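Sequence annotations record features per position, and here Swiss-Prot assigns ATP binding site to Ile503, Gly504, Glu505, Gly506, Ser507, Ile508, Gly509, Asn510, Val511, Lys525. Feature annotation from Swiss-Prot assigns domain 'Protein kinase' to 497-768; the stated evidence is sequence analysis. Under the heading of mutagenesis, Swiss-Prot lists Val64 to Met and annotates it as follows: In sub-3; loss of function. Among the mutagenesis results in Swiss-Prot, Ser69 to Leu has the note: In sub-11; no phenotypic effect. The residue drawn here is the original one. In Swiss-Prot, the entry for mutagenesis Pro272 to Ser states: In sub-14; no phenotypic effect. The structure shown retains the original residue. Annotation of the published mutagenesis Pro304 to Leu in Swiss-Prot: In sub-15; loss of function; the original residue is retained in the structure shown. While the structure shown retains the original residue, Swiss-Prot records the mutagenesis experiment Pro473 to Leu with this note: In sub-18; no phenotypic effect. Here Swiss-Prot notes a mutagenesis experiment, Lys525 to Glu, with the remark: No phenotypic effect. For Ser545 to Phe, Swiss-Prot lists a mutagenesis experiment annotated as follows: In sub-19; loss of function.
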Amino acid sequence: MSFTRWEVFFGLSVLALTMPFSAGVTNLRDVSAINNLYITLGAPSLHHWLAFGGDPCGEKWQGVVCDSSNITEIRIPGMKVGGGLSDTLADFSSIQVMDFSSNHISGTIPQALPSSIRNLSLSSNRFTGNIPFTLSFLSDLSELSLGSNLLSGEIPDYFQQLSKLTKLDLSSNILEGHLPSSMGDLASLKILYLQDNKLTGTLDVIEDLFLTDLNVENNLFSGPIPPNLLKIPNFKKDGTPFNTSIITPPPPPVVDPPPATHRAPPVPRIPPVSGVPPAPFAPFAPLQPQQHPPPSPPLVWSPPSSDNGGGDPWNSVSGQPTLQISPPSGSGSGKFWSTQRIILVVSSVAIIVLVSGLCVTLWRCCRSKIYNRYYSGARKDLQRPYFNKPPSQPTPTMGKVSREPMVKPFDGYGAGDRKYGYPMPQRAEESRRAMPPTSYYNKDVNTPQKPLQQPPRQFQSNDTASKRAAHFPPGLNSSSSATVFTIASLQQYTNNFSEENIIGEGSIGNVYRAELRHGKFLAVKKLSNTINRTQSDGEFLNLVSNVLKLKRGHILELLGYCNEFGQRLLVYEYCPNGSLQDALHLDRKLHKKLTWNVRINIALGASKALQFLHEVCQPPVVHQNFKSSKVLLDGKLSVRVADSGLAYMLPPRPTSQMAGYAAPEVEYGSYTCQSDVFSLGVVMLELLTGRRPFDRTRPRGHQTLAQWAIPRLHDIDALTRMVDPSLHGAYPMKSLSRFADIISRSLQMEPGFRPPISEIVQDLQHMI
């Protein structure tokens, strides 16, 4: 049998192409799944684990157990693993055991899980959200451990298909509600841990299960404990307020009226109070006689109904008057009326307390207005590109102040987070060349400006207007003052707030370039009408006072303000080179000036700004929206961080739209100083790679810069390939390695593992 030349060539080609994949032992599907798991866990320090490729079975990756070529077990308990889990867990072909317990994994439990799983242990982590309903599809599941997390909501009613489940641990979460009825279908269940939750209702659902261990401590269960549960060998119920009084005993048997001879004993009868004969005998059990009646007992009697017939009630045989037992149609017993009085008193007190609480709440709301409606959450900034347009000549006439509607989120005072791929205007380079040199603005702005129609008033930072809860040190730069501008003067400087002078726009407000006489420039932020409506004059002045205290070399300086005719504006120093985002992604001429040393100095300047906010200010000031568009560059490429102290004015935005800067915990409403550190790490990644933090034009898996870069930071070959090509290799390898290490520590998924900002500043200073 002979082969033609092309057949031999084809066979060798196929062999060469398949050799890299056939060399490994592990199923390629499992390799891809564990690579994705490694990435979502934040690239932890696990022996042999890789983000791409590898042979988990052949190389015996840490915690991995295989059967032939398939991964069947992954056990990494107590390895200090962070990050989160994703739906790619379902890609494992035949995995049976996943033990990720006692780590720092956060986020929600993924909806997609491998159908072959038998033992799933996620206990002692930081999972949040609800228990996913898709667990009902795991018919082979025998052990499920979700204890010691932050899971909330009710336990879903989906246990019908989990007939093989023998252990269920839901302890130490924030679960509430009743036990689902399908939990009674768990015929194989032996161990059930529900302690330390907020579960309510009764335990009747599980009374027929053959349990050996049951722990319901520290819950809110009520009702009697079913007798079958009391027979469980290991039954713990301390701290749960079981209330056996809500279940009434069996009703007493109906007793026929005794014969007449039994009514004759000499028992003192209680005459009717109103002279009406007692109600006829009703088939109720008589009251038991009191053995030791107290002297002169009070007589509690209910007024009999006028339609009561004749007959004698049963009385106590002890000679002491007792309460008459009336039929349901009567007026009720004395005990009944006593209970009503108690209920009436308690209800009255409760109503008084509720009304008082409502009054206090309304009073406090009137004081604070709606300030607390705003919190700084995640938000997506889609802002125009910042570019320096040629100065416009002021118009000879003055028009009314423009009232722009609220627009897309604002970023920096120029150069916001625009839609990626936004073209740089052709005249941008010409405009930049037309800008004044570094000394574009002198510090004599605090003196009255000649164009002002009214003499400027000095606003001292120790004002007494609206002393709100400020997040700034009260004594910092207490002598600072700001120039009070008039609307007329700012109209003149900004060409009547013309669109040509807009250098940024967003939800806080539009930013205009203001040209003063003698070629000086300012940046004027005109707060949106939405902010003006929700902020009083006193609150605005307090904001100005607080921002004035944030005066350091790397914080964008507030120079003045305007508060006239319902309009509020903040006047900042002007940075002619725009933002770092412009320099990296839009301005090619400026990009060429970003040498390695310049980039390290920019990272150091940004870090020092955050160090001032986090560690000098008491209490600390969290920026909450730190990104490359907030890092402005002056004429010497020195850093000025914008929007410091304005976080509370930002409306809530979905964290999924934060363009790759948001730390994982921000998704759940937690924003701390360490969240700023994570955002700084992303900015340093931009400096290292020249890539955008999020780019939809790239392949899936490469779109989010942090997710793509983290696994490569400790691989020297991959690290050199990811450096910005415009540097042309002009950087020391030792400096590159140190910078990558700083970035890697800043991008830890767990906030507690990220270094304090002072440590980052110190490490960057050692690189200079």
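Cβ coordinates are placed from backbone N, Cα and C, and glycine is handled just like the others.
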Where Ser545 (mutagenesis position) falls in three-state DSSP terms: helix
Candidate nearest Val511 (ATP binding site) in space, where candidates are the mutagenesis positions Val64, Lys525, Ser545 and distance is Cα-Cα: Lys525
Sparsest-packed among the mutagenesis positions, when each Cβ's other Cβ atoms within 10 Å are tallied, from Ser69, Ser545: Ser69
Around the Cβ of Val64 (mutagenesis position), the count of other Cβ atoms that are within 10 Å: 23
Val64 (mutagenesis position): secondary structure state under DSSP, collapsed to three categories: strand
Other C-beta atoms that fall within 10 angstroms of the C-beta of Val511 (ATP binding site): 30
10 Å Cα neighbourhood of Gly509 (ATP binding site): matching mutagenesis positions from Val64, Ser69, Lys525, Ser545: Lys525
Residue pair Ser545 (mutagenesis position), Lys525 (mutagenesis position) - Cα distance, angstrom, rounded: 16
Ile503 (ATP binding site) to Val64 (mutagenesis position) - Cα separation in whole Å: 55
Alpha-carbon spacing, Lys525 (mutagenesis position) to Ser69 (mutagenesis position), which is rounded to whole Å: 62
Neighbour tally for Ile503 (ATP binding site), based on other Cβ positions within 10 Å of its Cβ: 25
Three-state secondary structure, which DSSP defines for Ser69 (mutagenesis position): coil
CB contacts for Lys525 (mutagenesis position) [other CB atoms within 10 A, all chains]: 24
Protein Cβ atoms within 10 Å of Gly509 (ATP binding site), excluding its own: 26
Per DSSP, three-state class assigned to Val511 (ATP binding site): strand
